[in-house]
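Note sheet for the following structure.
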Amino acid sequence: MGCSASKDTTNSKDGAASKGGKDGKTTADRKVAWERIRCAIPRDKDAESKSRRIELFKRFDTNGTGKLSFREVLDGCYSILKLDEFTTHLPDIVQRAFDKAKDLGNKVKGVGEEDLVEFLEFRLMLCYIYDIFELTVMFDTMDKDGSLLLELQEFKEALPKWKEWGVDITDATTVFNEIDTNGSGVVTFDEFSCWAVTKKLQVCGDPDGEGAAKTTADRKVAWERIRCAIPRDKDAESKSRRIELFKQFDTNGTGKLGFREVLDGCYSILKLDEFTTHLPDIVQRAFDKAKDLGNKVKGVGEEDLVEFLEFRLMLCYIYDIFELTVMFDTMDKDGSLLLELQEFKEALKKWKEWGVDITDATTVFNEIDTNGSGVVTFDEFSCWAVTKKLQVCGDPDGEENGANEGN
């Protein structure tokens, strides 16, 4: 897309119109294809979407390495998702999304040049693909002659559409010149997409912004149920419930729980997956913390099991991590599992509810961002949150000697 290209507006618009569009597709064809694509890309955070995403990743991963190259992603977008039904620019779209997800993954992991996307970045990449597709819809709506360059007149003719997209433009020429950053007199897709993202033109590749009220209400109901379901207290009734729960978890009858038994119990008995799609990660963190503390107390080295003495502590850790997840997800609007400074600032009112009055958000954000990557991971957030005691009271007695269940 050269910025110096010129347009023959006399003939090219008529030619595009006679074909029904720049790639031979009519508007109706493209709408049908777009609706199918919206359903085909599993971007949501619910359990069903995650299950579809796991299966899709396996199908994309033709080499079986657990990491996807650009070629594997592009082939999958053609042969499995069939995204080429919508656009002739699929390689460009996939390349943009692949690079953004890969670069962010490398930045967080501290890796330099790894040219692969792992499962942790896969959802983010799908969100980017969706975003770029949706921006393509907007751009194509205005780009009547299919030259991949917008002229001022085309921009002005699309003003009624801008209101639908969430922007009320009063001075089209000024805005057009703002978008045309290199002053060429035409707007490229790159220039348009950079500007559109800053204006948040209802481009919500991560659908958590859509219907967020319903999601929040559902999560509140689930969270209240989970608060009651995890018997963390030291009173007689809670201990009795804990003994019964341990027996239900202990399907092998050994008096010790492996990680698989704990995870299965959290799914089938406590039903903690109603609240989050990250249950395996949460349980793994809690299991490891309780197990390691138990081994330290007992003087055992590597036993990979949790006994009843550590069971209450493990439940407390699960509760802690769930509550931290609530906090993190409240701020992480785009679902990338990374917090940006702007997201952190937008949550300042919430911080007061969580027990911290922040006056200098940038300084605190940089304090949390211990590796200086410019984004905050959940690990960084949770480590900092625990030091601030953000009303995260997994162990309701404030004690970490929960390995002693004899109390």
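Any Cβ shown, glycine's included, is placed from N, Cα and C.
Here the original residues are kept at every noted site.
Listed features, source Swiss-Prot:
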VARIANT   Cys39 to Arg  In strain: M110
VARIANT   Ile80 to Pro  In strain: M110
VARIANT   Glu85 to Gly  In strain: M110
DOMAIN    167-202  domain 'EF-hand 3'
DOMAIN    237-272  domain 'EF-hand 4'
DOMAIN    319-354  domain 'EF-hand 5'
BINDING   Asp369, Asn371, Ser373, Glu380  Ca(2+) 6 binding site
Tally of DSSP helical, extended and coil residues in the domain 'EF-hand 4' (237-272): 24 helix, 2 strand, 10 coil
Spatial neighbours of the domain 'EF-hand 4' (237-272) far in sequence, C-beta under 8 Å, 6+ residues away: 226, 229-231, 279-280, 282-284, 287, 304-308, 311-312, 314-315, 318, 322, 405
Cβ-Cβ neighbours of Glu380 (Ca(2+) 6 binding site) (radius 10 Å): 19
Cα distance (Å, whole number) from Ile80 (variant position) to Ser373 (Ca(2+) 6 binding site): 34
Alpha-carbon distance [Cys39 (variant position); Asn371 (Ca(2+) 6 binding site)] in Å: 37
Packing count at Asp369 (Ca(2+) 6 binding site) (other Cβ atoms within 10 Å of its Cβ): 19
Three-state secondary structure, Glu380 (Ca(2+) 6 binding site) (per DSSP): helix
For Cys39 (variant position), the three-state class that DSSP assigns: helix
Alpha-carbon spacing, Glu380 (Ca(2+) 6 binding site) to Cys39 (variant position), which is rounded to whole Å: 34
Rounded Cα separation (Å) that holds between Cys39 (variant position) and Ile80 (variant position): 13
Residues in the domain 'EF-hand 5' (319-354) grouped by DSSP into helix, strand and remaining coil: 25 helix, 2 strand, 9 coil
